[in-house]
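*Asks:* Here you go, one structure.
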Amino acid sequence: MPKPYVAINMAELKNEPKTFEMFASVGPKVCMVTARHPGFVGFQNHIQIGILPFGNRYGGAKMDMTKESSTVRVLQYTFWKDWKDHEEMHRQNWSYLFRLCYSCASQMIWGPWEPIYEIIYANMPINTEMTDFTAVVGKKFAEGKPLDIPVISQPYGKRVVAFAEHSVIPGKEKQFEDAIVRTLEMLKKAPGFLGAMVLKEIGVSGIGSMQFGAKGFHQVLENPGSLEPDPNNVMYSVPEAKNTPQQYIVHVEWANTDALMFGMGRVLLYPELRQVHDEVLDTLVYGPYIRILNPMMEGTFWREYLNEQ
């Protein structure tokens, strides 16, 4: 079974209670409409809470900026058997999706923007609550299997994500991929490490980003939100919008912000790991720039699909 594709719908919204009320009310409706398509295998929706300062490289940043930032970034992951399933779902349910998303327009500062990625590396255990832990270990014991203690990756806002942006020098993609995978394998030993994956951008969804050419642009501005623009006015296909240089997201999950800060800090402080990560740095046009996310709303069954490989 192939690894799922990931569409990440990004938007910048006002940081105020109304935004979070909309996130809680509109988000579930969007997920239910999305679930109509059989190619949909799960979701993981985040808000950004801060930025990793990386020592003093980004000295104005903090691990938690939720109280002082005027905007909040929302990053909504959806997982698909094939990226074409994502596009088909949008077209089949466009009236519902447009009206739901447009209902949040009053809070919008930037977006939506929806790149699509293939997963080229994944070490993502299933999510478990503390109540599941004894059942998992007990089942292994009863079956006579080795008692490798699984990590407890708690869902629904109880962990954090390092969302690391990278742009790679053309021709150095393989060097980057090899070095970043070795880096992540070494990070496994850090306290609080809960899993990681490397996402390679394959393009951008025009319909998911509401990019409809001139005609659709004016339709969006001129209508009250009850009349959706024609989705066939999208001017490009997903692969045509692939960025150059190549874009990657390195998604690393941690038990809490302290684990994230000291864990990611190993690429600066642990000599052997630093040497490997330096090979990553030598391939970059841009990055690493690490946003800190909190997964607030999840359909964790995508992990079950991923781990069936």
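Cβ atoms here come from the backbone N, Cα and C positions, even for glycine.
OK, Swiss-Prot features for this one:
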type	residues	note
MUTAGEN	Cys31 to Ala or Ser	No enzyme activity. Still binds iron
MUTAGEN	His86 to Ala	No enzyme activity and no iron bound
BINDING	His86, His90, Glu114	Fe cation binding site
MUTAGEN	His90 to Ala	No enzyme activity and no iron bound
MUTAGEN	Cys101 to Ser	1% residual enzyme activity, and no iron bound
MUTAGEN	Cys101 to Ala	10% residual activity
MUTAGEN	Cys104 to Ala or Ser	10% residual activity
MUTAGEN	Glu114 to Ala	No enzyme activity and no iron bound
MUTAGEN	Glu114 to Asp	1% residual enzyme activity and 4% of wild-type levels of iron bound
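Thinking about packing and proximity, how do these listed features fit into the structure?
*Replies:* Cys31 (mutagenesis position) is surrounded by 18 other CB atoms, counting those within 10 A of its CB over all protein chains shown.
Under a cutoff of 8 A between CB atoms, and with a sequence separation of 6+ in the same chain, the neighbours of His86 (mutagenesis position) are Tyr5, Ala7, Gly39, Thr78, Trp80, Ile116, Ser205, Gly208. His86 (mutagenesis position) falls within a helix when secondary structure is assigned with DSSP.
In the three-state DSSP classification, Glu114 (mutagenesis position) falls within coil. Non-local neighbourhood of Glu114 (mutagenesis position): Ala7, Ile8, Asn9, Met10, Val204, Ser205, Gly208, Ser209, each in the same chain, at least six residues away, with C-beta under 8 Å from its C-beta.
Note: His90 (mutagenesis position) has non-local neighbours Leu97, Ser205, Ile207, Gly208, Pro231, i.e. same-chain residues 6+ apart with C-beta under 8 A of its own C-beta.
The 10 Å shell around the Cβ of Cys101 (mutagenesis position) contains 20 further Cβ atoms across the protein chains shown.
The secondary structure of Cys101 (mutagenesis position), as reduced to three states from DSSP, is helical.
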